[in-house]
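Following: one structure in structure tokens, then a few remarks.
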Amino acid sequence: MLAKRIIACLDVKDGRVVKGTNFENLRDSGDPVELGKFYSEIGIDELVFLDITASVEKRKTMLELVEKVAEQIDIPFTVGGGIHDFETASELILRGADKVSINTAAVENPSLITQIAQTFGSQAVVVAIDAKRVDGEFMVFTYSGKKNTGILLRDWVVEVEKRGAGEILLTSIDRDGTKSGYDTEMIRFVRPLTTLPIIASGGAGKMEHFLEAFLAGADAALAASVFHFREIDVRELKEYLKKHGVNVRLEGL
């Protein structure tokens, strides 16, 4: 059985990590390379860099950053945010990103999923889906959760797999930032619809929440602030999960 993965998410703006971190032993906690290296050393299985820089002219900064990260880090890393076309996705992968995460662009141009998958393999394409409840149905939202697409979550999950996605990054807008636990109802809803790995996102606040996500059917759990502010220690989290019967990677811890 494949080990369940713990993923840290870093928001990057103009080549710097924002939203703050609380690591005293880092010279510069705003440096994505240093922070990424640190995370890889303490047992995080994968990293997601989310480029929240709005402007296209800053893309060069992200490309240079990806190159530096690829040189320094030996765990898989995904880059997302602002990827609207094949050229951008392609450049990021060629510079060293293991995977790219696409969200709004995938909804607006689903053939982009297929194009990236056919060129670089399905494992390089993560489709990020932001969903929330509307009148009792899970609906897909784009533009950072602002626009209701009118697409049912169940339909979109099936389509992204057909189109060649390798993974689904499932964020519950209702839970994001609440620290009240992952949306296990949403995870359970999506699980039977796809054979793709599901990364649960939104709501991590304590170790039990990770266990709940895995028991609900998630293959990986992503979190940000609980790691950045050391509210959860990665080693302790993995030991806790193992004790509760979850297969996690402990080598190097």
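Glycine is treated like the rest: Cβ placed from N, Cα and C.
As written in Swiss-Prot, here are the features:
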MUTAGEN   Cys9 to Ala  No change in activity
MUTAGEN   Asp11 to Unk  Loss of activity
ACT_SITE  Asp11  active site
MUTAGEN   Lys19 to Ser  Decrease in activity
MUTAGEN   Asp51 to Asn  No change in activity
MUTAGEN   Asn103 to Ala  No change in activity
MUTAGEN   Asp130 to Glu  Weak activity
ACT_SITE  Asp130  active site
MUTAGEN   Asp176 to Asn  Decrease in activity
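Counting only residues at least six positions away in the same chain, the Cβ atoms of Asn103, Val140, Phe141, Thr142, Ser144, Gly145, Thr171, Ile173 sit under 8 Å from the Cβ of Asp130 (mutagenesis position).
If you compare Cα positions, Asp51 (mutagenesis position) sits closest to Asp11 out of the mutagenesis positions Cys9, Asp11, Lys19, Asp176. Each of the mutagenesis positions Asp11, Asp51, Asp176 was assessed for Cβ neighbours inside 10 Å, and the highest tally belongs to Asp51. Between Asp11 (mutagenesis position) and Lys19 (mutagenesis position), the C-alpha separation comes to 7 Å.
On a Cα basis, Lys19 (mutagenesis position) lies 11 Å away from Cys9 (mutagenesis position). Comparing Lys19 (mutagenesis position) with Asp176 (mutagenesis position), their Cα atoms are 14 Å apart once rounded.
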